[in-house]
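Trainee: Please read through the structure below; I'll follow up with questions.
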Amino acid sequence: MSYPSLFAPLDLGFTTLKNRVLMGSMHTGLEEYPDGAERLAAFYAERARHGVALIVSGGIAPDLTGVGMEGGAMLNDASQIPHHRTITEAVHQEGGKIALQILHTGRYSYQPHLVAPSALQAPINRFVPHELSHEEILQLIDNFARCAQLAREAGYDGVEVMGSEGYLINEFLTLRTNQRSDQWGGDYRNRMRFAVEVVRAVRERVGNDFIIIYRLSMLDLVEDGGTFAETVELAQAIEAAGATIINTGIGWHEARIPTIATPVPRGAFSWVTRKLKGHVSLPLVTTNRINDPQVADDILSRGDADMVSMARPFLADAELLSKAQSGRADEINTCIGCNQACLDQIFVGKVTSCLVNPRACHETKMPILPAVQKKNLAVVGAGPAGLAFAINAAARGHQVTLFDAHSEIGGQFNIAKQIPGKEEFYETLRYYRRMIEVTGVTLKLNHTVTADQLQAFDETILASGIVPRTPPIDGIDHPKVLSYLDVLRDKAPVGNKVAIIGCGGIGFDTAMYLSQPGESTSQNIAGFCNEWGIDSSLQQAGGLSPQGMQIPRSPRQIVMLQRKASKPGQGLGKTTGWIHRTTLLSRGVKMIPGVSYQKIDDDGLHVVINGETQVLAVDNVVICAGQEPNRALAQPLIDSGKTVHLIGGCDVAMELDARRAIAQGTRLALEI
């Protein structure tokens, strides 16, 4: 069998899991929607149908103080059971199991009635928590147990008690957030009392034939965080209190070390889980950046853990496990760890989806149905939008011919994949290459198509992308001026002193590329831990190395410039932008806003900064100043009476946006 460790059953005593895969908890935003139960039922059922052994729901609060935001989802009353039963019945009909995550967000709750062990404000929240009294703590423990009881009545197979990531239970555990002097604070035995009593109360309420997962923070990655000795002590106490499984938690939300984004190596933290092996007899789950069945199987086969948690990979591909088990791993749409359509959406109050799979969490809104009228369609441009349209339209029965002027598919993805930390884009291109074969798309590369050649098609989809915008600066045609395509696509030589005009996504990518000192650590776990100051020995509190970050300096002197007076990189993703800024600043890259450009000549780039004229004596000026749509074919086709659709950068080119491009291409393909 392929991946024998991954597909081995796991005996929990009172029940058996059919494989070693936990679909980790993700808040989708549907938990608060009026029709959320039906949409979540479809979302989870599709994953259960394709083999997930145990699904964990998005976080549900046990009471009003624990919600993530005002109006957040709770399970604290029997009247809410029918809503949840819709979900559990759908999962069970597909042969899966599902656990409800009980999440009290503590001082991370973004509403004015938040509570915590101590009245200490989180650095990522404007609200200050109320310090819980002894009586309130006892009531909270009962609220957790009540929530678990209601979950059982609603048909859930278990619960996950969320004890990591800096949420309430985690806040009781560390001196960073617990400054109490009563029985709930002080020494570690007191600080862990709340976590243990919650698990004990839940077990007493639900009986012995019900799964209790405890999500244990094994690596806090914050100052004054927990130690490994404390982790062992807590794990043993949690086992004694009645837990069934221990899941790994990595990093608090306020930590300034990346834990799930693309620059994090695959399986980067399974070594943390392995250190707990032998200290408890419960099955251990490891997590974070496990996006590939081979990586998962390797982790299990070498004994790092008993199960793997994969969350975002099931946004990217609901069929991940069934494809792996049936020998079709090359058809898996791999999670690239970008966060652009999942976490970044949740943090602005939108529904989760996935950059590489826009149907995720929208299954009921985007059904895949056979085409009513099969058409002969031309797609011009094999970038993200064109690829997404082509394979989805062909899967519905349309005859699709995909043209591209270049020698390989991918468009801007071929730029992105070269950026250190974005190597996962190779997987996306592998997926599209394979699906072109599977769906029967006719691919014509090295083919600059004309309007006349498109006359025979029923409709044309223009996904012809963008052309870089050339800003009106005197001397813009000077030999030292390069576009980002010259650098990233054509590999033009670049000197040691560089000015980058533009601080959007492309500007940051170009800076990451030009400032990279040697091999990227996104493929090297030890190197990654060293660069970001993670103590691999786990001897230091919080898992932080005494030496701190060791990000090496750039081999080039680079300055990034933008006209806007706002913070450079302000438009980058909420959950990943800080990683790029931190990395570049640590490498010595300068970022200057509010710049006026005067001219470019042999002396360099002439600018005005804070009212002062300066000459930046650089070897090269790299232009990353936006894009214009490439619509050359649109008007001739329209003039000839043909139906034309514009998608991707060809439609809107303000910023290169793969999330929008793939979603637009997919939606059109499902409608045409």
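Please read every residue number as a count from 1 along the shown chain.
Any Cβ shown, glycine's included, is placed from N, Cα and C.
Original residues only: the substitutions mentioned are not part of this model.
Feature list, courtesy of Swiss-Prot:
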- Y167: active site, proton donor (ACT_SITE)
- S25, M26, H27, G59, Q101, R215, R289, A311, R312: FMN binding site (BINDING)
- C335, C338, C342, C354: [4Fe-4S] cluster binding site (BINDING)
- Q340, R563, K564, M654, E655, L656: NADP(+) binding site (BINDING)
- E165 to Q: Loss of enzyme activity; when associated with Ala-167 (MUTAGEN)
- E165 to A: Exhibits 1.3% of wild-type activity (MUTAGEN)
- Y167 to F: Forms 3-enoyl-CoA as the product of the reaction instead of 2-enoyl-CoA, at a rate which is 26% of wild-type. 2-fold increase in substrate affinity. Loss of enzyme activity; when associated with Gln-165 (MUTAGEN)
- H253 to F: Loss of enzyme activity (MUTAGEN)
- H253 to A: 1000-fold reduction in enzyme activity. Forms both 3-enoyl-CoA and 2-enoyl-CoA as products of the reaction (MUTAGEN)
- C338 to A: 1000-fold reduction in enzyme activity. Highly affects iron-sulfur cluster binding (MUTAGEN)
Trainee: Using C-alpha atoms, which one of the recorded positions E165, R289, R563, K564 comes nearest to C335 ([4Fe-4S] cluster binding site)?
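Mentor: Considering only the listed recorded positions, the nearest one is R289.
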Trainee: Do you know offhand how many angstrom separate C338 (mutagenesis position) and R563 (NADP(+) binding site) by C-alpha?
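Mentor: With distance taken Cα to Cα, R563 (NADP(+) binding site) is 27 Å from C338 (mutagenesis position).
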Trainee: Of all the binding-site residues given, R289, R312, which residue's CB has the most CB neighbours within 10 A?
Mentor: R289
Trainee: Compared by Cα position, which of the binding-site residues S25, R289, Q340, C342 is the closest one to Y167 (mutagenesis position)?
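Mentor: Nearest in space to Y167 (mutagenesis position), counting only the binding-site residues, is S25.
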Trainee: Of S25, E165, R289, R563, K564, which recorded positions are close to C342 ([4Fe-4S] cluster binding site), meaning a Cα within 10 Å of its Cα?
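Mentor: Near C342 ([4Fe-4S] cluster binding site) by Cα: none of them.
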Trainee: What's the CA to CA span in angstrom from K564 (NADP(+) binding site) over to H253 (mutagenesis position)?
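Mentor: Distance (Cα to Cα, whole Å): 30 Å.
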Trainee: So which binding-site residues out of R289, R312, Q340 end up within 10 angstroms of H253 (mutagenesis position), measuring C-alpha to C-alpha?
Mentor: none
Trainee: Within 10 Å of C354 ([4Fe-4S] cluster binding site) by C-alpha distance: pick out those among the recorded positions S25, E165, R289, R312, Q340, R563, and say none if nothing qualifies.
Mentor: R312, Q340
Trainee: Expressed to the nearest Å, what is the distance separating S25 (FMN binding site) and R563 (NADP(+) binding site) at their Cα atoms?
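Mentor: R563 (NADP(+) binding site) has its Cα 41 Å from the Cα of S25 (FMN binding site).
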Trainee: Three-state secondary structure of S25 (FMN binding site) from DSSP?
Mentor: coil
Trainee: Within a 10 Å radius around the Cβ, which one of these recorded positions has the most neighbouring Cβ atoms: H27, H253, R563, K564?
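Mentor: Result for the most crowded candidate: H27.
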Trainee: Of all the Cα pairs drawn from S25, M26, H27, G59, Q101, R215, R289, A311, R312, the residues the record ties to FMN, which distance is largest, in Å?
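Mentor: About 20 Å separates the two most distant Cα atoms.
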Trainee: Using Cβ atoms only, which residues of the same chain lie under 8 Å from Q101 (FMN binding site) while being at least 6 residues apart in sequence?
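Mentor: The answer is S25, V56, S57, G58, G59, I60, V159, E160, M162, R215.
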Trainee: Within its own chain, what residues at least 6 apart in sequence put their Cβ under 8 Å from the Cβ of Q340 (NADP(+) binding site), listed in sequence order?
Mentor: L355, G573, T576, A658, R659
Trainee: How many neighbouring Cβ atoms, not counting its own, are there within 10 Å of the Cβ of C335 ([4Fe-4S] cluster binding site)?
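Mentor: Around the Cβ of C335 ([4Fe-4S] cluster binding site), 29 other Cβ atoms lie within 10 Å.
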Trainee: In sequence order, what residues of the same chain, 6+ apart, have a Cβ less than 8 Å from the Cβ of E165 (mutagenesis position)?
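Mentor: In sequence order, the residues whose Cβ lies under 8 Å from that of E165 (mutagenesis position) (at least 6 apart) are R215, S217, G249, G251, W252, H253.
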